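Participant: Straight out of Swiss-Prot:
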ACT_SITE  His133  active site, proton acceptor
BINDING   Ala53, Thr57, Phe64, Arg65, Trp71, Gln113, His133, Gly214, Ser216, Asn240, Gln242, Val258  NAD(+) binding site
BINDING   Cys141, Cys144, Cys166, Cys177  Zn(2+) binding site
DOMAIN    27-272  domain 'Deacetylase sirtuin-type'
MUTAGEN   Ser56 to Tyr or Ala  Abolished NAD-dependent protein deacetylase, defatty-acylase and mono-ADP-ribosyltransferase activities
MUTAGEN   Gly60 to Ala  Does not affect the NAD-dependent protein defatty-acylase activity. Abolished NAD-dependent protein deacetylase and mono-ADP-ribosyltransferase activities
MUTAGEN   Asp63 to His  Embryonic lethality in knockin mice; mice fail to form embryonic bodies and retain pluripotent gene expression, leading to impaired embryonic stem cell differentiation. Defects are caused by a failure to deacetylate histone H3 at 'Lys-9' (H3K9)
MUTAGEN   Arg65 to Ala  Does not affect the mono-ADP-ribosyltransferase activity. Abolished NAD-dependent protein deacetylase and defatty-acylase activities
MUTAGEN   His133 to Tyr  Abolished NAD-dependent protein deacetylase, deacylase and mono-ADP-ribosyltransferase activities
MUTAGEN   Arg235 to Lys  Increased histone deacetylase activity, ability to promote double-strand break (DSB) repair, leading to increased life span; when associated with H-249 and 260-D--Q-264
MUTAGEN   Gln249 to His  Increased histone deacetylase activity, ability to promote double-strand break (DSB) repair, leading to increased life span; when associated with K-235 and 260-D--Q-264
Amino acid sequence: MSVNYAAGLSPYADKGKCGLPEIFDPPEELERKVWELARLMWQSSSVVFHTGAGISTASGIPDFRGPHGVWTMEERGLAPKFDTTFENARPSKTHMALVQLERMGFLSFLVSQNVDGLHVRSGFPRDKLAELHGNMFVEECPKCKTQYVRDTVVGTMGLKATGRLCTVAKTRGLRACRGELRDTILDWEDSLPDRDLMLADEASRTADLSVTLGTSLQIRPSGNLPLATKRRGGRLVIVNLQPTKHDRQADLRIHGYVDEVMCRLMKHLGLEIPAWDGPCVLDKALPPLPRPVALKAEPPVHLNGAVHVSYKSKPNSPILHRPPKRVKTEAAPS
């Protein structure tokens with residue numbers, strides 16, 4: 001649970017602004033804004049999504065700065081509520097929608113600040129995913145950089161030794177690497193993983209559309225990555241119930257529950273959200289499936305100029321691809 005994760009971090013005074021009031025767009029305005037997002041995605045050649053804790057609240061994992069977030073409740077001297085464990089949490093509709101968007105070629109890369117492992121367990125391809133703050137289910141060998149995805153949380157935090165050794169053979173016929181495996185969870189002062197940060201930065205700089213979901217964008221440098229898209233002339237869409245650090249930079253701000261926004265988005269794109277059939281780890285993305293032939297018909301909603309978005313006419317541009325990451329997937333030894 002994020003409660004245990006937060007409790008495992010070192011003491012840190014500046015946790016950002018917590019408990020800000022939530023904003024809800026009226027239903028017609030929300031529908032129109034999601035339609036605008038669908039058009040932007042359809043006409044963009046490279047789309048990057050940036051996700052935060054807000055996409056996992058529907059999975060029973062509390063966020064940090066929301067009205068009932070871990071740190072918000074901590075400031076009030078109250079205990080946060082939680083409904084599940086990391087192992088029992090199920091991917092939300094948003095997690096599964098992102099899987100389908102990648103599968104259909106609408107999503108080029110995914111950058112996440114979440115440590116709950118739900119993107120990986122949902123089946124999102126790891127070669128198109130940067131987990132900037134780590135993953136509770138992943139441990140890594142510091143010698144050969146091989147990562148192991150476990151079926152339970154690894155049990156430590158702060159890049160500490162987990163007590164297991166790397167089993168990858170150095171070369172054929174020689175003994176195993178036997179490097180001391182460590183968790184991948186960052187503490188406050190730890191540097192972001194070089195590879196994930198490099199891929200996230202490259203994807204953000206080359207994208208013509210960045211979409212943030214369920215994040216207040218307060219943590220640096222993760223929260224500033226979407227601005228790299230803006231600096232290169234791309235568009236920025238922010239989906240969050242609370243105000244974010246970069247609202248003024250956004251071309252479109254959508255205030256609604258992320259699951260509702262993603263369900264509406266998938267409907268406009270003519271896509272179904274797949275069901276989750278249990279934990280599934282996909283190391284490398286599959287070739288994209290054919291897209292629907294066109295967007296669904298535009299809804300007859302007019303907002304008297306409340307939404308202003310410009311579009312680029314590049315519906316058939318190529319999709320950005322990323323190199324695979326060396327990953328070993330297995331259950332943790334008992």
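Here the Cβ of each residue, glycine as well, is placed from N, Cα and C on the backbone.
Original residues only.
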Participant: At a 10 Å cut-off from the C-beta of Cys141 (Zn(2+) binding site), count the other C-beta atoms across all protein chains.
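Facilitator: I get 21 for this one.
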Participant: Can you check which residues sit near Cys144 (Zn(2+) binding site), meaning Cβ under 8 Å from its Cβ, same chain, 6 or more apart in sequence, and list them in order?
Facilitator: Cys166, Val168, Lys170, Cys177, Gly179
Participant: So which other residues, same chain and not among Cys141, Cys144, Cys166, Cys177, have a Cβ within 8 Å of the centroid of the Cβ atoms at the Zn(2+) site?
Facilitator: Pro142, Lys143, Lys145, Thr146, Thr167, Val168, Ala176, Arg178, Gly179, Leu181
Participant: Restricting the comparison to the recorded positions Ser56, Gly60, His133, Cys141, Arg235, which residue's C-alpha is spatially nearest the C-alpha of Gln242 (NAD(+) binding site)?
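Facilitator: Checked the recorded positions Ser56, Gly60, His133, Cys141, Arg235; minimum Cα distance to Gln242 (NAD(+) binding site) goes to Ser56.
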Participant: Which one is it, among the recorded positions Ala53, Ser56, His133, Gln249, that lies nearest to Cys141 (Zn(2+) binding site) by Cα separation?
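Facilitator: Looking at Cα distances from Cys141 (Zn(2+) binding site), the smallest one goes to His133.
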Participant: Run through the Cβ atoms and count how many others sit within 10 Å of the one on Arg235 (mutagenesis position).
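Facilitator: Total other Cβ atoms inside 10 Å, all chains included: 24.
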Participant: Would you please pick out, from the binding-site residues Ala53, Cys177, the one with the fewest other Cβ atoms within 10 Å of its Cβ?
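Facilitator: Across Ala53, Cys177, these binding-site residues, the one with fewest Cβ atoms within 10 Å is Cys177.
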Participant: Can you count the other CB atoms that lie within 10 A of the CB of Ser56 (mutagenesis position)?
Facilitator: 29
Participant: In the three-state scheme derived from DSSP, which category covers Gln242 (NAD(+) binding site)?
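Facilitator: In the DSSP reduction, Gln242 (NAD(+) binding site) maps to coil.
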Participant: Counting Cβ neighbours within 10 Å across all chains shown, tell me which of the recorded positions Gly60, Gln242 comes out on top.
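Facilitator: Answer returned by the neighbour count: Gln242.
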Participant: Which of the listed recorded positions (Cys166, Gln249) has the least company, meaning the fewest other Cβ atoms within 10 Å of its Cβ?
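Facilitator: Looking at the recorded positions Cys166, Gln249, the Cβ with the fewest others within 10 Å is that of Gln249.
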Participant: What is the total of other Cβ atoms whose distance to the Cβ of His133 (mutagenesis position) is within 10 Å?
Facilitator: 19
Participant: To the nearest whole angstrom, state the Cα distance for the pair Ser56 (mutagenesis position) and Arg235 (mutagenesis position).
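Facilitator: So the alpha carbons of Ser56 (mutagenesis position) and Arg235 (mutagenesis position) sit roughly 25 Å from each other.
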